[in-house]
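One structure is given here, and the rest of the page talks about it.
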Amino acid sequence: MREFIPPASRFIELPDGFAMRRGGALYGARIAYETFGSLNAARDNAVLVLTGLSPDAHAASRPDDPTPGWWEAMVGPGKPVDTDLWHVICVNSLGSCKGSTGPASTDPRTGEPYRLSFPELSIEDIADAAAHTVRALGISRLACVVGASMGGMSALALLARHPELARTHISLSGAVHALPFSIAVRSLQREAIRSDPGWLQGHYDEGEGPRRGMLTARKLGMMTYRSAQEWDCRFGRTRIGERRRADQGRFGPEFEVESYLDFHAQRFADRFDPNSYLYLSHAMDQFDLGDGGGGGGGAPGALSRMRVERALVMGARTDILFPLSQQQEIADGLSAGGADVSFLPVDTPAGHDAFLVDIERFGPPVAKFLAIVA
């Protein structure tokens, strides 16, 4: 088991006995984060970024780590989330393997990796850990919390559980809960990992582990992150070269789209812990904003009770994983609570991953919204 920690990561310790929503507690746990841009004297220009399932806290390049970040085109000087104006905090999710405590981390009580002894993880736990991190950094109120994909779920949980912590919200391809299609896909991803003999009931060590399962899981995921329209335009029925086909043997990859999936799945499997994948994926399926909390009314009621002044809600029309109807639900619920909400459906072939790869369409509305907030 391995953790994959970016070199510029900083850490905030969680309080001992950090209670997990579905039972259990963590001791000696920590949250990894990175910051970009300067905090002003009033400490009121902080923007929190909550990530999807796989990213680390390295959203953008920094002087002490010039490696391009996973959101390099969105975060930085003069970019839509302008670090000349904003102090951006990107938090690695609790349960991940990118610096925050998760199944691959060492349990201080045993000196061994947690593996499956790590408590059941919830999106609410991720939100609570992020809220603790913000307060530990001396920030009592965020100018904005930005959440994309799973991070959109985490942001909504944070706003519900810590209503005074953020003034505004940007939701990019988020959701108040997972729909059956998304649950089915992630269920198959987890099954692929658990069915791999190398998983060993979570007790694999460094080395191969359930690599074949991880490759299949990632390929399944990538099929849902983009759209059929993009696959058609990008690959068509183009075949790989004769020599490459011969190297693969009978029934091996023949089309460029297969080669693309394999390349990116191999790269992902090299740098993500399978147990972390299982925990985070399961947390997404279990999340429902309408569960728990007082007030009733399900998810719409929870959204209407959030205390944000403004919100920007964006989603791709081609997103099959977190479809546009879920973005409309978020916008309607926040608006019912009195927030000034901008809802922007985006025409893009990039599907769910559009917030990552189609900055031409997602960037300007984000920049415009933050200019109003400033």
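Glycine residues also receive a Cβ, built from the backbone N, Cα and C atoms like all the rest.
The Cβ of Ser149 (active site, nucleophile) has Thr51, Gly52, Leu53, Leu172, Ser173, Gly174, Phe322, His352, Phe355 as same-chain neighbours under 8 Å, each 6 or more residues away in sequence. Reduced to three states, the DSSP call for Ser149 (active site, nucleophile) is coil. According to Swiss-Prot, the feature active site, nucleophile maps to Ser149, an assignment based on sequence analysis.
Annotation source Swiss-Prot lists active site at Asp319 (among others), citing sequence analysis. According to DSSP, Asp319 (active site) sits in a coil region rather than a helix or strand.
The active site annotation in Swiss-Prot covers His352 (among others) and rests on sequence analysis. In this structure, His352 (active site) is part of a helix by DSSP.
According to Swiss-Prot, the feature domain 'AB hydrolase-1' maps to 46-357. The predicted model assigns the domain 'AB hydrolase-1' (46-357) a mean pLDDT of 96.
Gly52 to Ala appears in Swiss-Prot as a mutagenesis experiment; the accompanying note says: Has much lower activity for the acetylation of L-serine but keeps the activity against L-homoserine. Utilizes L-homoserine as a substrate for acetylation but barely utilizes L-serine; when associated with G-55. In the three-state DSSP scheme, Gly52 (mutagenesis position) is classed as coil.
The annotation that Swiss-Prot gives for the mutagenesis experiment Pro55 to Gly reads: Can acetylate both L-serine and L-homoserine. Utilizes L-homoserine as a substrate for acetylation but barely utilizes L-serine; when associated with A-52. For Pro55 (mutagenesis position), applying a Cβ distance below 8 Å and a minimum sequence separation of six or more within one chain yields Trp70, Trp71, Asn92, Lys98.
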